[in-house]
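Here the residue is the original one, but Swiss-Prot notes a mutagenesis experiment at this spot, R626 to A: Dramatically reduced interaction with microtubules but no effect on interaction with ELP1/IKI3 or ELP3; when associated with A-628, A-654 and A-675. Quoted from Swiss-Prot, the note on the mutagenesis of R628 to A is: Dramatically reduced interaction with microtubules but no effect on interaction with ELP1/IKI3 or ELP3; when associated with A-626, A-654 and A-675. Under its mutagenesis annotations, Swiss-Prot gives R654 to A the following note: Dramatically reduced interaction with microtubules but no effect on interaction with ELP1/IKI3 or ELP3; when associated with A-626, A-628 and A-675.
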Amino acid sequence: MVECITPEAIFIGANKQTQVSDIHKVKKIVAFGAGKTIALWDPIEPNNKGVYATLKGHEAEVTCVRFVPDSDFMVSASEDHHVKIWKFTDYSHLQCIQTIQHYSKTIVALSALPSLISVGCADGTISIWRQNIQNDEFGLAHEFTIKKGFFYPLCLSLSKVEEKKYLLAIGGTNVNVFIASFILSDSGIEKCRVVAELEGHEDWVKSLAFRHQETPGDYLLCSGSQDRYIRLWRIRINDLIDDSEEDSKKLTLLSNKQYKFQIDDELRVGINFEALIMGHDDWISSLQWHESRLQLLAATADTSLMVWEPDETSGIWVCSLRLGEMSSKGASTATGSSGGFWSCLWFTHERMDFFLTNGKTGSWRMWATKDNIICDQRLGISGATKDVTDIAWSPSGEYLLATSLDQTTRLFAPWIYDASGRKREIATWHEFSRPQIHGYDMICVETVTDTRFVSGGDEKILRSFDLPKGVAGMLQKFVGIQFEEKSEMPDSATVPVLGLSNKAGEDDANEDDEEEEGGNKETPDITDPLSLLECPPMEDQLQRHLLWPEVEKLYGHGFEITCLDISPDQKLIASACRSNNVQNAVIRIFSTENWLEIKPALPFHSLTITRLKFSKDGKFLLSVCRDRKWALWERNMEDNTFELRFKNEKPHTRIIWDADWAPLEFGNVFVTASRDKTVKVWRHQKEPADDYVLEASIKHTKAVTAISIHDSMIREKILISVGLENGEIYLYSYTLGKFELITQLNEDITPADKITRLRWSHLKRNGKLFLGVGSSDLSTRIYSLAYE
């Protein structure tokens, strides 16, 4: 039935850590921590496919990722206290070959050199690990702590100064930069000790990086701090050290102080302050030296990337290039602020420099330049930074909406046409709109039409949104979606500074409403920028110009919304909220015509309802609940009232997480999925009693958390997708009381955590079916299934 399954897209955001990413200098592959996985991305791939794989293994948020220079190895660390060693199995995929379980607290810093890594732990210990050439495994060579009160490392940087002789720069919860030296011998680490404390910073040190100068024995060390300054330190060895006599009466200042020490009898080292770089308005997050030129890239919490280099005439370090945004204090992401940059990367490809940085929203921004003067912003990648809670295809199946606990609703669609209207050879998926940037965690979403959706956050109300003209034009241009009645669409949307509601940006907007929400009366021209796009929107456009205006709020629930569904005729909304009693565990029905509740509410359950599903013909409404019961409500098609028709008080032994209806041609059949690890099929029978009876059941090894049935039958069988709490996904065909396993998706392409939602697209493209997957591992994934 199914010939092959291909991951079409993986949308996942980067963790908010300063050492969360690195790039392989030869392969040009970016690895970054994304939740408890490591995402792999080729930023120069010509088709802009985005993340192509996620590496599983860690059990908590990944904090550090480093490629070992001049090798096929990568090192990662996590809040699970583990360090993992990875090795490339081919040009673009890695496999874990070693897990270091030595630590009892979070790993917060990593640095790597060929066959050598240093690890900083939140308990204050700093470890040096050496690789065994015979089996590629790393063994502990030395471990020490900085004896300076309460101190734990935040950043590390290793540098080889001579054969088998090394320096380790350490920054952390102290204003000083600590320098340790050691000798690598056949027997292990010798003479490892802290030899200098570089003074000057006024706050914690967050980033360190060594650079080898053209002259052998001459090095630069840069240090970035929360005091907003970057300091450069000159390191010289032996004959390069300034040994001129110093006047003992002369006042020693930080600017002329020399730190001198010996690594052994043959190697002397001198360190002095070289330069102070000022210009950033917030904490220094990440520093990167250029591969060949004397230039320094800095990413900071003021949402800027700046390239610094010495002036040819004066030698003073000046900013030669600034990228990012002009941020303002107190600005939120909803009003256009990125929330600062966390890590940055810098690499050269085909005589072009590429700058990468990740921000608060989990997205990656990319710029490219040939002359370091004019920069061209390139298409980056994006994704949620917290659990994806729900997904929903548009009725046409041409785009996918996803909600997340990161308080966003995102729209994903395939990039099919270029700006000139030509069809692209390979269609790739991208985030085309961010309809909702909210102040509450987002819980559920459902589309009403191709131009309207309803969502529920961690609040008591439902909100409805309409597609604006600018986004409609962009989707028509790049995706090929045709929308009717564009003239009636709102022009755009904005978020008031003190509000939660996306306001329509039209000239005739209600001024009283704007004043009530604390918004600005001026309507910015935010439609035109979208018409100028040559590719899918980038992060700054997603944050500012691609919101959808909110058209209605639906009230009635007493607690936070948990689930909702839209009737097939698009006339009704069914919703439920959190509850621990019968009074609040009711289903409320709203009309999409007048946005009013159709009373009475529907009581039956006693705990939180987990899923609501209308039958394909809209005549029945199915509810499943934490109380382990399911109920079936029959709809009066004339007045849209409901009556409890069928119920089962003991269908499962644990919570029922999900349910779905089979296609109408298969009969009156629905399927339930439960924490008791079972999937059960229920069919309507009129004899011996008019009821829904259990027709078949299948049990898995883990709790079943999501289920979805395709709208169409294939070879007179229904196609069922099943998701488990550990991220596994199964595909079954079902008929006549018999499950037949089609395939279990390969572990390499499935999520690393609970499947929160599975949804089949109604659309078939080029003989392929499309399955959307939302997961607690932060990812939204889209798979294509080629079938016979």
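Any Cβ shown, glycine's included, is placed from N, Cα and C.
Features recorded in Swiss-Prot, as mapped to the structure shown.
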{"residue": "R626", "record": "mutagenesis position", "Cβ neighbours (10 Å)": "21"}
{"residue": "R628", "record": "mutagenesis position", "Cβ neighbours (10 Å)": "20"}
{"residue": "R654", "record": "mutagenesis position", "Cβ neighbours (10 Å)": "14"}
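Distance between Cα atoms for R626 (mutagenesis position) and R654 (mutagenesis position): 8 Å, as a whole number. A gap of 6 Å separates the Cα atoms of R654 (mutagenesis position) and R628 (mutagenesis position).
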